[in-house]
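Below is one structure, written out as C-alpha cells, with a few remarks after it.
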Amino acid sequence: MSDWSLSQLFASLHEDIQLRLGTARKAFQHPGAKGDASEGVWIEMLDTYLPKRYQAANAFVVDSLGNFSDQIDVVVFDRQYSPFIFKFNEQIIVPAESVYAVFEAKQSASADLVAYAQRKVASVRRLHRTSLPIPHAGGTYPAKPLIPILGGLLTFESDWSPALGMSFDKALNGDLSDGRLDMGCVASHGHFYFNNIDSKFNFEHGNKPATAFLFRLIAQLQFSGTVPMIDIDAYGKWLAN
C-alpha cells in the first residue's frame, strides 16, 4: 500500500502558493515589483497544473477589427488550436477568439480593485470574435457558438474584515454584465464563484483555497469545450493597411 496522501498533496499545493504570495508581499517594497511577483506565482501555477492545451500569460487581447483590450495580468488562452500568438518586445498579444479566461492578480482585494478588475474583464469581453463553419469530409459543420470568457480576481489578502463578507459581495455585484467576475481566490482566506442557478456569488472559506480555485477553474474550462474556428482572413486584411 502506498504512503501517498491525496489530501496532503492538495494541501501542499495550496501551501506552496500561499507561501510564495506571502513572500512576494514581504520581500518587495515597490508596488510594481510586488505586483509582478504575485502575478508570476499565479501564472506559474496555471501553466503547471492546467492541461497543456491551455497557456497562461500576461497579455493584451486583440480582435479582427483592430481593437485591443487593456493589459491583462493573467490570460488563459488556447495553444492547441490558435493559429497565431503575437510576441513583440516581450509583450504577448492574443486573438480574442483564443481566450478562455482573464484574471486580475494583485496583493489584496478591495472595492477599488474589484471595480478595476471588472473594467479589465469588460475590455476583453467587448471585443469582436469570429467563428467559422468547420469543414469535414462530408461538408461543413455549423459555426461553433462563441464560448463565454471567464473573468476573475486573484489575490493573497483582502482589505475587508471579514475577508469574504458582505462588502466583498457588494463590490462584486457592482457589475453583473460585461465586467462580471465569475470566480476568484483570496489565497489566505478562501475562494468565490458566481452561481448561475441562484444568480448570486458563493464564498467558500478556507479549505485549501488555491487548490479549490484551481479545480473549479478546470471544471469550468471543461464545460467551455474548445474555442471557435478563427477567421484568419478577417485578421489578414490588416496586411494591406
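Just so it is clear, glycine is given a Cβ too, placed from its N, Cα and C backbone atoms.
Just so you know, the substitutions we noted aren't modelled in this structure.
Under mutagenesis, Swiss-Prot gives TRP4 to Ala with this note: Decreased hexamer formation, retains endonuclease activity.
The annotation that Swiss-Prot gives for the mutagenesis experiment LEU19 to Ala reads: Wild-type hexamer and endonuclease activity. There are 12 other Cβ atoms within 10 Å of the Cβ belonging to LEU19 (mutagenesis position).
Quoting Swiss-Prot on the mutagenesis of LEU19 to Asp: No hexamer formation, no endonuclease activity. DSSP assigns LEU19 (mutagenesis position) to a helical segment in the three-state reduction.
The mutagenesis experiment ALA27 to Glu or Lys is recorded by Swiss-Prot, whose note states: No hexamer formation, no endonuclease activity.
Quoted from Swiss-Prot, the note attached to the mutagenesis of PHE28 to Ala states: No hexamer formation, no endonuclease activity, no phage immunity.
Its Cβ placed at the centre, ARG53 (mutagenesis position) has 14 other Cβ atoms within 10 Å. Swiss-Prot lists ARG53 to Ala among its mutagenesis entries, and the accompanying note reads: Loss of endonuclease activity.
Under its mutagenesis annotations, Swiss-Prot gives ASP73 to Asn the following note: Loss of endonuclease activity, no phage immunity. If you draw a 10 Å sphere around the CB of ASP73 (mutagenesis position), it holds 24 other CB atoms from the protein chains shown. Reduced to three states, the DSSP call for ASP73 (mutagenesis position) is strand.
Annotation source Swiss-Prot lists Mg(2+) binding site at ASP73, GLU104, citing experimental evidence.
The active site annotation in Swiss-Prot covers ASP73 (among others) and rests on a curator's inference.
Per Swiss-Prot, mutagenesis TYR81 to Ala is noted as: Loss of endonuclease activity. Under 8 Å, Cβ to Cβ, and six or more positions away along its own chain, TYR81 (mutagenesis position) finds SER98, THR226, VAL227, MET229.
Taken from Swiss-Prot, the feature active site covers GLU104 (among others), and the record attributes it to a curator's inference. Other Cβ atoms within 10 Å of the Cβ of GLU104 (Mg(2+) binding site) number 25 in total over all chains.
Every protein chain considered, the tally of other Cβ atoms within 10 Å of the Cβ of LYS106 (active site) stands at 20. In the three-state DSSP assignment, the secondary structure recorded for LYS106 (active site) is coil. Per Swiss-Prot, the feature active site maps to LYS106 (among others); the stated evidence is a curator's inference.
The number of other Cβ atoms within 10 Å of the Cβ belonging to HIS136 (mutagenesis position), over all protein chains shown, comes to 8. Swiss-Prot gives this note for the published mutagenesis HIS136 to Ala: Loss of endonuclease activity.
Of all the recorded positions in the list ARG53, ASP73, LYS106, HIS136, the shortest Cα-Cα distance to LEU19 (mutagenesis position) is found for LYS106. You'll find the Cα of GLU104 (Mg(2+) binding site) roughly 5 Å from the Cα of ASP73 (mutagenesis position).
On a Cα basis, LYS106 (active site) lies 26 Å away from ARG53 (mutagenesis position). When secondary structure is read from DSSP and collapsed to three states, TYR81 (mutagenesis position) falls in the coil class.
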